[in-house]
Each structure stands twice: as C-alpha cells, then as structure tokens.
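Worksheet: one structure, shown below.
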Amino acid sequence: MADIYRFPKFSYEDNGTVEPLPLRTGPDKKAIPHIRIVKVGDPPKHGVRYLDLLLLGFFETPKQTTNLGSVSDLTEPTSYSICGSGSLPIGVAKYYGTDQELLKACTDLRITVRRTVRAGEMIVYMVDSIGAPLLPWSGRLRQGMIFNANKVALAPQCLPVDKDIRLRVVFVNGTSLGAITIAKIPKTLADLALPNSISVNLLVTLKTGISTEQKGVLPVLDDQGEKKLNFMVHLGLIRRKVGKIYSVEYCKSKIERMRLIFSLGLIGGISFHVQVNGTLSKTFMSQLAWKRAVCFPLMDVNPHMNMVIWAASVEITGVDAVFQPAIPRDFRYYPNVVAKNIGRIRKL
C-alpha cells in the first residue's frame, strides 16, 4: 500500500498546458510547416534565448518510376511516399533569431535516415544543408546521431532497410529555457536504495486533446468519468534516523516545505519539469544531483505514450506525491528477459 499527497492546483496551473500542433495542408496536399515554442521557467521575452529543439516529420522513400532512363528523370523532381513518422532531438543551443527563420532552416535540412540494430533497434540520422539559423546546433548536426528506434520512430518496423529513407521535417517543437535548466536525475541516483527510507514518487495525470486508444495507449477514468493518462517519476528518498517511525504527516510536511512547482515542456516531445522553491534536506538535495530544477522527458519515461501525444494538446490535471517503502537492496533488478545462468542459457 502507498499513501498519497495531492498537490494544490496552483502548483501546476500556470505552465501546465501545451497547445496542439495544427495540422493544415496546402494546395499540394502536403502539411504546412509549423513551429511551436513553449516557455519553461522565466526566459527573456526578447533577444538571446536558450532553445531545446525537437524536429518532427515523416519518413519517406522515393517512389518507384516506370519510365526508367527517360529524359524526364533529369527534369522532374523525385517524388516520395510516406513510410512512417518520427522525430529528431537536436538539443539545446543559444539562439538569436526569429521563430520563422528557425522553422525555414529546419524544413530545408536534408536528413538521411537508416534503420539498424545494436543491442536494440536503432535509427541513424545524417544531416546536410545546415542553414545559418541552425549554426548554434551545428556541432551536433554535423555528426551522425543514433537513437533508440522505439523512442524516435512511431513504427520502426515500417522503415525499409533496402531503400533510401529521408526525414522530411514538418513541425518544430521548441522549449525556451529560463531559470529552469534541463537537468536529469542520473540513473545511479534514481536507482539508489537506502535502508530505513521512503520513496517519494510523483504520479502525473494528463488530459489530451486526442483519442489514444486506437494507438495502444489506454486511458483511465477519473472520478468524474473523464478519460485521463498518467505516468510516474521518481523524485527521491526520505530517510529518517534509525529507530524513528515514519508517519504520513511527516512525509507530507517534508514535501510541503519543498514548495514544488510543475510545468510541461516540449523536450523530446512532452517533458515534465519540477522546480524546487522551498527547503530541501542535504540527503534529498544530493539525490537531485544538487539541482533545484529537474526535467523528466516522457521520451525516457514512457516512449510510446510520448509518440502518441507529442503533437496533441496536453494539460496537467493533477500531481500526486506517492509515498512507498523503498525497494530493499537485496531485491534484484532483471533488465533482460533472459536471466543470467539459468539452465543451459549463458550470457556471452
């Protein structure tokens, strides 16, 4: 069993909403490019901004032509057919220009895509034609980038391995950063196990503007019968001295003193941000890597949900602190289906 503390609405109502990407088509029946920028923290209204960018678009392959070797092959542009949709995260950089200049530079990129595999399926991106507005990101764009296929492609199985594939950028998601930085809790700290401790986890409830059932993301019904989505993130551990007895009121008082503020960003698709405005113990602060602002990209927490809702309107409708007994140290984590040294199975 777990005890729950519900955060007040003011802790997430200011920046807890993301507007949808408008899908409009032009005379050529192609989607009209659009850029969406949200603010996290208190970024400057004008001038230099720190922007985190995620490029969204369609994977395309050249269409088969029947008139091979004709003169029209040299004069007519190559036509493409869509084989999937996906994204390309290009990270944070200091940007000086306008949103429309940035959108134009992103849609002009020539992005070659290859599907491959290592320990798991991967997507390889190679980028060319980097315009001036994207020069702050050029250090990353000029190098080949490899991502987990299940995080950046909605249906990686639809990408052919024997054809040329390109990513045609249609939408740009940007997060303008202020005092809040993109600091993730390191995995070693998130997996930390301490004796005599209580795990503080956050249950985040979302309302989206699209139906997600047909895409494999089942909603849950709240008390009013509305369909909602939710996910959990780990914040840290509350530890008391040996011999001290935990109480729900003690844990709630620790959380209330933190004065947490929550917001949504567009890092990796949809991201959940936590800002600490109150007091923290040194033990808890060390678990946050000594940061007062941390980011939880949904791309890492729940990749499939992220891909289904990353272009939709998203709104935080509730955040709960869930107090659970910390997992004992002697419990073993099995990241693989094939367990080590079981029967005749041996890991190489």
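Glycine too: its Cβ is placed from the backbone N, Cα and C atoms.
Here the original residues stay in place, and none of the substitutions has been built in.
Annotated features in Swiss-Prot:
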MUTAGEN   C83 to S  Smaller viral particles
MUTAGEN   C158 to S  Complete loss of viral infectivity
VARIANT   D42 to V  In wild-type, Mutant F1-R, Mutant F1-R / T-5 revertant, Mutant ts-f1, Mutant KD-11M, Mutant KD-22M, Mutant KD-32M, Mutant 51M and Mutant 52M
VARIANT   L237 to M  In strain: Mutant KD-11M
VARIANT   S253 to C  In strain: Mutant KD-11M
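Positions of Swiss-Prot features highlighted on the structure.
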| residue | record | CB count, 10 Å |
| --- | --- | --- |
| D42 | variant position | 10 |
| C83 | mutagenesis position | 16 |
| C158 | mutagenesis position | 13 |
| L237 | variant position | 18 |
| S253 | variant position | 11 |
Quick one: which of these recorded positions, C83, C158, L237, S253, have their CA within 10 A of D42 (variant position)?
none
If you compare CA-to-CA distances from C158 (mutagenesis position) to each of the recorded positions C83, L237, S253, which comes out shortest?
C83
S253 (variant position) and L237 (variant position), Cα-Cα, nearest whole angstrom
14
How many Å lie between the Cα of C83 (mutagenesis position) and the Cα of S253 (variant position)?
52
What does DSSP assign S253 (variant position), in three states?
helix
Look up C158 (mutagenesis position) in the DSSP assignment and report helix, strand or coil.
helix
